[in-house]
Amino acid sequence: MKIKEIIVVEGRDDTARIKLAVDADTIETNGSAIDDHVIDQIRLAQKTRGVIILTDPDFPGEKIRKTISEAVPGCKHAFLPKHLAKPKNKRGIGVEHASVESIRACLENVHEEMEAQPSDISAEDLIHAGLIGGPAAKCRRERLGDLLKIGYTNGKQLQKRLQMFQIKKSDFMSALDTVMREEQNE
């Protein structure tokens with residue numbers, strides 16, 4: 001599988017794993033304190049070939065994603081679910097631990113960042129669905145993010161991410177229905 005865009009990852013182990021999965025070029029941020037010259041590289045890549053951000057599904061990875069998104073508008077985003085980024089017998093989480101199939105799958109389901117449009121998914125919808133506040137909210141948001149391929153967000157950021165990736169209410173409701181059915185079957 002050949003990827004036209006340049007994939008932004010956190011480090012060289014991530015690059016090695018990406019190259020096992022797909023034919024692609026990468027830019028490494030080397031941590032969450034991203035140097036200006038790396039941002040400049042990403043800007044140039046965005047202008048010439050496009051950029052896909054694929055960071056670890058953890059707090060530092062989300063911080064890197066946000067930093068790049070703010071500095072370089074219009075990037076595409078690929079999200080790797082947490083459970084697919086865990087090593088088999090060690091601690092930690094990251095792209096470098098994901099299977100080749102998982103990496104390919106998340107790169108086939110990229111979302112393009114767009115100007116946030118008013119959404120027909122309201123904050124009340126999120127509260128009513130038990131995605132904000134309540135004992136199961138975090139688990140529900142995590143599973144919803146996996147199903148919609150938008151990654152995990154906290155309650156405050158969920159509506160913004162749904163708007164940014166222009167998730168349709170019908171897709172949201174379908175994914176939410178799946179989350180609720182899975183919850184009942186546990």
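Keep in mind that glycine also has a Cβ here, set from the backbone N, Cα and C atoms.
Don't look for the substitutions in this one, it keeps the originals.
The following features are taken from Swiss-Prot:
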- 4-94: domain 'Toprim' (DOMAIN)
- Glu10 to Ala: Loss of activity, 50% rRNA-binding (MUTAGEN)
- Glu10, Asp56: Mg(2+) 1 binding site (BINDING)
- Gly11 to Ala: 30-fold loss of activity (MUTAGEN)
- Gly31 to Ala: Loss of activity (MUTAGEN)
- Asp56 to Ala: Loss of activity, rRNA-binding normal (MUTAGEN)
- Asp56, Asp58: Mg(2+) 2 binding site (BINDING)
- Asp58 to Ala: Loss of activity, rRNA-binding normal (MUTAGEN)
- Gly61 to Ala: Loss of activity in vivo, about 100-fold loss in vitro (MUTAGEN)
- Arg65 to Ala: 100-fold loss of activity (MUTAGEN)
- Leu107 to Ala: 10-fold loss of activity (MUTAGEN)
These are the mutagenesis positions: Gly11, Gly61. Which one scores highest on other Cβ atoms within 10 Å? Gly61
Would you mind listing, in sequence order, the residues at least six apart from Arg65 (mutagenesis position) in the same chain with a Cβ closer than 8 Å to its Cβ? Ile53, Thr55, His77
Cα within 10 Å of Asp56 (mutagenesis position) - qualifying mutagenesis positions among Glu10, Gly31, Leu107: Glu10
Distance check against Gly61 (mutagenesis position) for the mutagenesis positions Glu10, Gly11, Leu107, keeping those with Cα within 10 Å: Glu10
Candidate with sparsest Cβ neighbourhood (10 Å radius) among Glu10, Asp58, the listed mutagenesis positions: Asp58
I'd like the number of other C-beta atoms within 10 A of the C-beta of Gly31 (mutagenesis position), please. 12
CB within-chain contacts under 8 A for Leu107 (mutagenesis position), separation at least 6: Met1, Ile3, Ile7, Ala21, Val22, Ile52, Leu54, Ala78
Across every protein chain in view, the count of C-beta atoms other than its own within 10 A of the C-beta of Asp56 (mutagenesis position) is 24
